[in-house]
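For the mutagenesis result Phe36 to Trp, the note given in Swiss-Prot is In TetraF2W-RR; important increase in activity against both Gram-positive (including MRSA) and Gram-negative bacteria; when associated with W-37; W-38; R-40 and W-43. Quoted from Swiss-Prot for the published mutagenesis Phe37 to Trp: In TetraF2W-RR; important increase in activity against both Gram-positive (including MRSA) and Gram-negative bacteria; when associated with W-36; W-38; R-40 and W-43. For the mutagenesis result Phe38 to Trp, the note given in Swiss-Prot is In TetraF2W-RR; important increase in activity against both Gram-positive (including MRSA) and Gram-negative bacteria; when associated with W-36; W-37; R-40 and W-43. For the published mutagenesis Phe43 to Trp, Swiss-Prot gives the following note: In TetraF2W-RR; important increase in activity against both Gram-positive (including MRSA) and Gram-negative bacteria; when associated with W-36; W-37; W-38 and R-40.
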Amino acid sequence: FLGTINLSLCEEERDADEEERRDEPDESNVEVKKRFFFLSRIFGK
């Protein structure tokens, strides 16, 4: 169950990243990495 939520969240982050990347690639990439790291820490336990 948690794995499914984690996958769906990652897909949403990826979609958002692709949209933001057109504007400012460096900043959006760092933001997504931070969010992914935070989510992986939450769901990794």
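A Cβ is built for glycine as well, from the same backbone N, Cα and C atoms used for every other residue.
Predicted, not measured: the structure shown is a model, and the values here were computed from it.
In the three-state DSSP assignment, the secondary structure recorded for Phe38 (mutagenesis position) is helix.
Neighbour density around each Cβ, counted as other Cβ atoms within 10 Å, peaks among the mutagenesis positions Phe37, Phe38, Phe43 at Phe43. Using a 10 Å radius centred on the Cβ of Phe36 (mutagenesis position) and all shown protein chains, the other Cβ atoms total 15. In the three-state DSSP scheme, Phe43 (mutagenesis position) falls into the helix class.
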